[in-house]
Amino acid sequence: MYDPERRWSLSFAGCGFLGFYHVGATLCLSERAPHLLRDARTFFGCSAGALHAVTFVCSLPLGRIMEILMDLVRKARSRNIGTLHPFFNINKCIRDGLQESLPDNVHQVISGKVHISLTRVSDGENVLVSEFHSKDEVVDALVCSCFIPLFSGLIPPSFRGERYVDGGVSDNVPVLDAKTTITVSPFYGEHDICPKVKSTNFFHVNITNLSLRLCTGNLQLLTRALFPSDVKVMGELCYQGYLDAFRFLEENGICNGPQRSLSLSLVAPEACLENGKLVGDKVPVSLCFTDENIWETLSPELSTALSEAIKDREGYLSKVCNLLPVRILSYIMLPCSLPVESAIAAVHRLVTWLPDIQDDIQWLQWATSQVCARMTMCLLPSTRSRASKDDHRMLKHGHHPSPHKPQGNSAGL
């Protein structure tokens, strides 16, 4: 139960391209209950949630945040196979966007205020980073927090000489005190601010602190998190986040001033429209609200920013390339064009990788040796007992084994 005397924290779940949801939820809180954000002790974030927490604390304009998210979606959808295309480098997109948009004193603004969830590669443990000494450190930490193994690349980036990957691998909804932390997630589950669905299905799972209801709606959302849909569909997540945050405020009696009740309309119905037809308990990513009056309660600022971000800024060449006959032809030519594009992308990445190639190769050698050693210990128990005896003998003579772990700069190849 909400206690107005407490200072609350907020935790934003990692969600890939679904970060639009966090934008809508935060805007609702800032308009309807600004004291929650103004007096917040800490902002926690993982992956896209960490990106949102940093941009919010830095007071980036809403229009700029929407522009960054929409540009990232457009880049991901600009190729035939989307985010899997070799020309799409999500690490570079995130790094370039952060370097361009974040203020130079971002490390001073967010230190002690924002906790970024990372997963340390060496032991798989979760690490919360909250102190930064430069803008580059903030960018490195955010790139590490967004690095999905294999999907984002083969070699993990580094932060302060240590390799890290997506914080969602170990803790996707980081909290220090669950009783005083408001959790925000775009997935159907049991978090404070998240989509709700009326259904007889009560099954849900908890994966690295992320609560997921077992429903087709979450399956679609998980797919959209890695393979974004059209910009209009992704933009609608802002409205979903805004309404879910409003429902949370209403249920806990936090709203400033009298507000119109939305409790009957904010819960997604058991049957939603898909292509004009009712489909069981399926809740698609495209929102299905039954009360048109809901839209009157939405923030004019959000509606304006979203409409502006969705506007088509493509030139005539892009419009021609998006014509159905041209797209069909491009798919037919894909078996021939993809190998050539892959070779070009590989050469380009190799050239940009050259400054870090020595450190990264050393790390790959160390990682390979660790994997081989663990496999050997699992397959040959005698080796495990012999290694234990050797360690005991070394400790007895005052020696402490310390495996060599070369560290390098961020790579993300």
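Glycine is treated like the rest: Cβ placed from N, Cα and C.
Residues as originally present; substitutions not included.
Keep in mind it's a predicted model, so treat the numbers as computed, not measured.
Taken from Swiss-Prot, the feature domain 'PNPLA' applies to 10-179.
Marked as active site, nucleophile by Swiss-Prot on the basis of sequence analysis: S47. DSSP assigns S47 (active site, nucleophile) to coil, not to a helix or a strand.
Record note (Swiss-Prot), mutagenesis I148 to M: Increases 1-acylglycerol-3-phosphate O-acyltransferase activity 2-fold; promotes hepatic lipid synthesis. The unchanged residue is displayed. Using a 10 Å Cβ-Cβ cutoff, I148 (mutagenesis position) registers 17 neighbours.
The annotation active site, proton acceptor is assigned in Swiss-Prot to D166. D166 (active site, proton acceptor) is surrounded by 25 other CB atoms, counting those within 10 A of its CB over all protein chains shown.
Mean pLDDT across the domain 'PNPLA' (10-179) comes to 93 in this model. Rounded to a whole number, the distance between the Cα atoms of D166 (active site, proton acceptor) and I148 (mutagenesis position) is 5 Å.
All protein chains included, S47 (active site, nucleophile) registers 28 other Cβ atoms within 10 Å of its own Cβ. Separation of the C-alpha atoms of D166 (active site, proton acceptor) and S47 (active site, nucleophile): 6 Å, rounded to the nearest whole number.
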